[in-house]
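What Swiss-Prot annotates here:
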VARIANT   TYR31 to His  In strain: PSBZ
VARIANT   VAL167 to Ile  In strain: Blue1
VARIANT   ASP253 to Glu  In strain: Blue1
VARIANT   LEU347 to Pro  In strain: PSBZ and Blue1
VARIANT   ILE349 to Leu  In strain: Blue1
Amino acid sequence: MSLNIFWFLPTHGDGKYLGTSDGARAVDHGYLQQIAQAADRLGFGGVLIPTGRSCEDSWLVAASLIPVTERLKFLVALRPGIISPTVAARQAATLDRLSNGRALFNLVTGGDPDELAGDGLHLNHQERYEASVEFTRIWRKVLEGENVDYDGKHIQVKGAKLLYPPVQQPRPPLYFGGSSEAAQDLAAEQVELYLTWGEPPAAVAEKIAQVREKAAAQGREVRFGIRLHVIVRETNEEAWAAADRLISHLDDDTIARAQASLARFDSVGQQRMAALHGGNRDNLEVSPNLWAGVGLVRGGAGTALVGDGPTVAARVKEYADLGIDTFIFSGYPHLEESYRVAELLFLHIDVQRPEQPKTGGYVSPFGEMVANDILPKSVSQS
C-alpha cells in the first residue's frame, strides 16, 4: 500500500532543543517558506499547519505559501464555534480555488477551556462536539453546492449557499482527530480521514476498530492517519543519542510546569498522551522505538519514532498494517529533519509521491560527479 506522507509547519516555534531558547530560530515567513519548499521538492504530499493562540494563523500561512510551492497540499484548521460554517465553507472554496485543488481541512474542536473562553467559546466538552457535528453538516452541504436551512441546538442558518465551488469535487476532504467517544461518533458520521496521535500500536488498533465499526453502522468507510514525530539517523545509536539531546536542556521544573498547564485540558487525547510518560523522563520508550520525550513539554502529538531508516520503516509498516494510510511527521528542527526523513526513511517505505514536473538532463538527483567525468551509481546497484 502506498502511503501518504505529510510534513509539518512549526508556526509555534522551532529549534534544536525542547524547552529552551538555546538553539532556537526565528520562525518567520522566510523560514516557513524554506520548509514548505523543501517538503514540496522532497516528495511530501502535504503539510499540516497547527492552530491555536500559540500559532500563527493557519489560513494566512497557507495562503502565503501557495504561490511558492507547486504540488504541496496544505492541511488547515476548521474551528467550529469560532467561525460560521457558511463563512468557513466560502473560505475553504476560495483556498481550494487559489491553490488549484491543494487545500485540505482539519476539523479542530479544541481542548483548552481557557483558550476557547478567550476566543469567545464557552461550551463544555460534550457541547463542543454537538456544535462541531452541526457545523460540519452545514459546511459539507454548502461546499457540495446545496442550499441549506438548518435549525440546530447550537447553530441556525437559513438559505446558506456557495456561489464559487471548490476545485476538488464534491468538496475537499475533511480530516479530524479525537479520542473521546463523542469524537469517534463525529468521525464516523462526517469525515473522510480520522487522525490519531502516536500511541502504541495496540491502542491505535483499538481506536481504529471502534471508528470503523461506528462508520460501518452508518454505511460509511473512513480512512485513517497518524501524527508522529520522527528521529531517524544512519544508525539506531545515533537516533537515540539525538532523542536524548532533544530533551537535554529540560529540567524538572520546566517539565512540571508544562504538565500542570496541560492538565487543565479537557481533551481525552491529551490525557492519553500524558499518561504515556506521567511527567517522568525515565522509561520514555513506551513501545518499541516509540519515544514519549516530546510530550514532556509539548501539547498535542507527544511521541516520536526513533531509529535508523529500516527500523523506523518497520514501525511505520506496523501502523500501516492496522489500516493507516496517512502519516503526518515532524522533527526538530523541521527544515533539517525534513531532509533526513526523506533521505533515510523514504527508501524503505512505499511513498505516494505527488506528480513531479518533467525535467531534463541531470536535474534529477544523482550526487556529485566522481573524478569529474564518472556518474555515481547507487550502492544497491554494485
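Numbering starts at 1 and runs along the chain as displayed.
Placed from the backbone N, Cα and C atoms, the Cβ positions cover glycine too.
Structure with Swiss-Prot features highlighted.
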residue: TYR31; record: variant position; DSSP class: helix
residue: VAL167; record: variant position; DSSP class: coil
residue: ASP253; record: variant position; DSSP class: helix
residue: LEU347; record: variant position; DSSP class: helix
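When Cβ atoms from all protein chains are considered, those within 10 Å of VAL167 (variant position) total 16, not counting its own.
Put simply, of the variant positions TYR31, VAL167, LEU347, ILE349, the one whose Cα is nearest the Cα of ASP253 (variant position) is TYR31.
Here the Cα atom of LEU347 (variant position) is found 27 Å from that of TYR31 (variant position). For the variant positions LEU347, ILE349, the ranking by surrounding Cβ atoms (within 10 Å, all protein chains) places ILE349 first. A C-beta separation below 8 Å, combined with a sequence spacing of at least six in one chain, links TYR31 (variant position) to ASP14, ARG25, LEU335. ILE349 (variant position) sits 30 Å from VAL167 (variant position), taking the Cα positions as reference.
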